[in-house]
Amino acid sequence: MSDPLHVTFVCTGNICRSPMAEKMFAQQLRHRGLGDAVRVTSAGTGNWHVGSCADERAAGVLRAHGYPTDHRAAQVGTEHLAADLLVALDRNHARLLRQLGVEAARVRMLRSFDPRSGTHALDVEDPYYGDHSDFEEVFAVIESALPGLHDWVDERLARNGPS
């Protein structure tokens, strides 16, 4: 049995955007029967919130949409940098990951998976200083991009063969 495919989401503090994406994507994969085939993690580029729960507003939006909320913030480390795919929530995160030595082919912007993002900026705006509606907007942006990420996973799993 081969190791599971590893996808990690990266934002600034790992308490808002990346844990939302992680929880949403991981649950969707479990519902598709791929929970053992794909490992989903998240991390922040900074260490300010290491060990903290997700922001209560992020957790509230996840809970309202039926997603789990258990989370402990982490800073990007060796485990995350070794992921098959590192999904950056904004351009600064992508740049930092490349500066840390991650090959450009393994770094993607989350919104690049949403074909409807078109002319919109690829950044997912940080809702930290916003209100509930900003967190709902982040949820909607993530939700729109995840089908494309599922397609990426399906293609990788098909190419790599069954685990």
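Going from the start of the chain as shown, residues are counted 1 onward.
Even glycines carry a Cβ here, placed using N, Cα and C.
The secondary structure of CYS11 (active site, nucleophile), as reduced to three states from DSSP, is extended strand. CYS11 (active site, nucleophile) is surrounded by 29 other CB atoms, counting those within 10 A of its CB over all protein chains shown. According to Swiss-Prot, the feature active site, nucleophile maps to CYS11.
For ARG17, the entry in Swiss-Prot reads active site, with the evidence type a curator's inference. DSSP gives ARG17 (mutagenesis position) a helix state. Other C-beta atoms found within 10 angstroms of the C-beta of ARG17 (mutagenesis position) number 31, with every protein chain shown included.
Residues or ranges marked as active site, proton donor in Swiss-Prot (evidence: a curator's inference): ASP126. Other Cβ atoms within 10 Å of the Cβ of ASP126 (active site, proton donor), summed over all protein chains shown, number 16.
Counting Cβ atoms from all protein chains shown, THR8 (mutagenesis position) has 26 others lying within 10 Å of its own Cβ. Recorded in Swiss-Prot as a mutagenesis result, THR8 to Ala carries the remark: No change in phosphatase activity.
One mutagenesis experiment catalogued in Swiss-Prot, ARG17 to Ala, is accompanied by this note: Loss of phosphatase activity. Inhibits its dephosphorylation activity on human VPS33B. 36-fold decrease in catalytic efficiency toward pNPP at pH 7.0.
THR41 to Ala appears in Swiss-Prot as a published mutagenesis result, with the remark: Slight decrease in phosphatase activity. Within 10 Å of the C-beta of THR41 (mutagenesis position) there are 19 other C-beta atoms, taking all protein chains into account.
Recorded in Swiss-Prot as a mutagenesis result, TYR67 to Ala carries the remark: Mutant can be phosphorylated. Cβ neighbours of TYR67 (mutagenesis position) (same chain, under 8 Å, six or more residues apart in sequence): LYS23, MET24, GLN27.
Reduced to three states, the DSSP call for THR69 (mutagenesis position) is coil. For THR69 (mutagenesis position), other Cβ atoms within 10 Å of its Cβ number 16. What Swiss-Prot notes for the published mutagenesis of THR69 to Ala is this: No change in phosphatase activity.
One mutagenesis experiment catalogued in Swiss-Prot, THR78 to Ala, is accompanied by this note: No change in phosphatase activity. THR78 (mutagenesis position) carries a helical DSSP state (H, G or I).
For the mutagenesis of TYR128 to Ala, Swiss-Prot gives this note: Mutant can be phosphorylated. Lack of phosphorylation and loss of phosphatase activity; when associated with A-129. The structure shown keeps the original residue. According to its DSSP assignment, TYR128 (mutagenesis position) is coil.
Its own atom aside, the Cβ of TYR129 (mutagenesis position) has 6 Cβ atoms within 10 angstroms in the protein chains shown. One entry in Swiss-Prot concerns the mutagenesis experiment TYR129 to Ala. Its note says: Mutant can be phosphorylated. Lack of phosphorylation and loss of phosphatase activity; when associated with A-128.
The mutagenesis experiment LEU146 to Ala is recorded by Swiss-Prot, whose note states: Retains phosphatase activity but does not bind V-ATPase subunit H. Fails to inhibit V-ATPase trafficking to phagosomes and shows impaired intracellular survival. Sequence-distant neighbours of LEU146 (mutagenesis position) (same chain, 6+ residues apart, CB-CB distance under 8 A): ALA21, MET24, PHE25, GLN28, PHE113.
Around the Cβ of TYR128 (mutagenesis position), the number of neighbouring Cβ atoms within 10 Å comes to 16.
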